[in-house]
Amino acid sequence: MRNIFKRNQEPIVAPATTTATMPLAPAAPADNSTESTGTGESQEDMFAKLKDKFFNEINKIPLPPWALIAMAVVAGLLLLTCCFCICKKCCCKKKKNKKEKGKGMKNAMNMKDMKGGQDDDDAETGLTEGEGEGEEEKEPENLGKLQFSLDYDFQANQLTVGVLQAAELPALDMGGTSDPYVKVFLLPDKKKKYETKVHRKTLNPAFNETFTFKVPYQELGGKTLVMAIYDFDRFSKHDIIGEVKVPMNTVDLGQPIEEWRDLQGGEKEEPEKLGDICTSLRYVPTAGKLTVCILEAKNLKKMDVGGLSDPYVKIHLMQNGKRLKKKKTTVKKKTLNPYFNESFSFEIPFEQIQKVQVVVTVLDYDKLGKNEAIGKIFVGSNATGTELRHWSDMLANPRRPIAQWHSLKPEEEVDALLGKNK
């Protein structure tokens, strides 16, 4: 480009060289100034040519302008994403190094503690390792206390247990109170259990109830008296508040005893599995007719020596604790899974249906001795759990049989509930 430009400027320089008298020195500045101007113009021309060439090449691409813009935006986003990933990776490395450094310091401190050394923080606060552990230990929970009495009649071989009162019980209900009652039994035999009445909404109940156990004095030393306080809940399992255990071999029964003892945390009782029974209920309001169908039972408790039972079912219609009518099924021999499918009807006017209970008891038939109860349930408006739901479903679906499985409960437990509902 510079050669072309010089060639174009030759006519200007030529006249100066033709004059013999003109000195050659002044011509140099003119040539330099002209040369610098030419260089500036050539750079602008080059940029313009490159620009035109670039746009010409773009125009040759068979894509609309918006597509090219979109491609440029995508390329920019990819570039930004790459930059972000690189920055994040660098930051993560720094954090990881700090974390490893801190972990190493922590391990070093732990090793120091194991060697019996004190770290700087403990030294500043004046705390020793033993003092720190003492602060972490929780204080024993206060579960309240129970007052009871013991009296043994040597002539009658009879132990009388008095459940007098409890105090400072913890609140287990939403209202800040509890509904306590006491279960009394002698270990290792859990079959014979007594229960006090439920005292509503109190943390300091006065029971003042007595219970007797027929036990020879020679056998009494191997037994443990348990008095467990529970919080009654109508719609769920009763929660244990605490218990008092009295090993009878540690008590001098030569004279009556009366004392207070602190309640200890009690273990949740594993309920004895007695089996399940399936019943169907049907009520026709217009006819005032209740039909109870005993369908079947399963997994019944073994009552006979051979590991089986001879089960049958009794049905009692009750009102206010009184038995109005009773029915019973046939006996099924040597089985723990009997199938009955027997129906029984009771005449109950609609205005009385909410005042009655149907008590279902599964018994083991014994030809020689007394028939023993395996388990029991009752349904009615004052029942709880699945029994109450079964009764409610029956009333909500008149003329329609409603079947439901129920877990059998100990006879004493059901009788206690029926007694409270009088």
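Note that Cβ sites are derived from N, Cα and C of the backbone, with glycine treated the same way.
Those substitutions? Not in this structure, it's all original residues.
Marked as Ca(2+) 1 binding site by Swiss-Prot: ASP173, ASP179, ASP231, PHE232, ASP233. The Ca(2+) 3 binding site annotation in Swiss-Prot covers ASP233, SER236, LYS237, ASP239. According to Swiss-Prot, the domain 'C2 1' annotation covers 142-261. What Swiss-Prot lists as domain 'C2 2' is 273-406, and the listing cites sequence analysis. Listed in Swiss-Prot is the mutagenesis experiment MET46 to Ala, annotated as follows: Nearly wild-type binding of fragment 1-61 to BoNT/B heavy chain. According to Swiss-Prot, the mutagenesis experiment PHE47 to Ala carries the annotation: No binding of fragment 1-61 to BoNT/B heavy chain. Swiss-Prot gives this note for the published mutagenesis LEU50 to Ala: Decreased binding of fragment 1-61 to BoNT/B heavy chain. For the mutagenesis experiment PHE54 to Ala, the note given by Swiss-Prot reads: No binding of fragment 1-61 to BoNT/B heavy chain. In Swiss-Prot, a published mutagenesis experiment is listed as PHE55 to Ala, annotated No binding of fragment 1-61 to BoNT/B heavy chain. For the mutagenesis result ASN59 to His, the note given in Swiss-Prot is Nearly wild-type binding of fragment 1-61 to BoNT/B heavy chain. Recorded in Swiss-Prot as a mutagenesis result, THR202 to Ala carries the remark: Decreased phosphorylation by WNK1. For the mutagenesis result ASP231 to Ser, the note given in Swiss-Prot is Impaired calcium-binding and phosphorylation by WNK1. According to Swiss-Prot, the mutagenesis experiment ASP310 to Asn carries this note: Impaired calcium-binding and phosphorylation by WNK1. For the mutagenesis experiment THR386 to Ala, the note given by Swiss-Prot reads: Decreased phosphorylation by WNK1.
Inclusion criterion for the mutagenesis positions MET46, PHE47, ASP231, ASP310, THR386: a C-alpha placed within 10 angstroms of the C-alpha of ASP173 (Ca(2+) 1 binding site); this criterion is met by ASP231.
Looking at the domain 'C2 1' (142-261) alone, the prediction's average pLDDT is 88. When the CA atoms are compared, the recorded positions lying within 10 A of ASP239 (Ca(2+) 3 binding site) are PHE232, out of the candidates PHE47, LEU50, PHE232. Around the Cβ of THR202 (mutagenesis position), 13 further Cβ atoms fall within 10 Å across all displayed protein chains. Here the candidates are the binding-site residues ASP179, PHE232, ASP233, and by Cα distance the one nearest PHE47 (mutagenesis position) turns out to be ASP233.
When other Cβ atoms within 10 Å of the Cβ of LEU50 (mutagenesis position) are tallied across all protein chains shown, the result is 10.
Look at THR386 (mutagenesis position): DSSP puts it in a helix.
Taking Cα separation as the measure, LEU50 (mutagenesis position) is nearest to ASP233 of the binding-site residues ASP179, PHE232, ASP233. Considering other CB atoms within 10 Å as the measure, the emptiest surroundings among the recorded positions PHE47, ASP173, ASP231 are those of PHE47.
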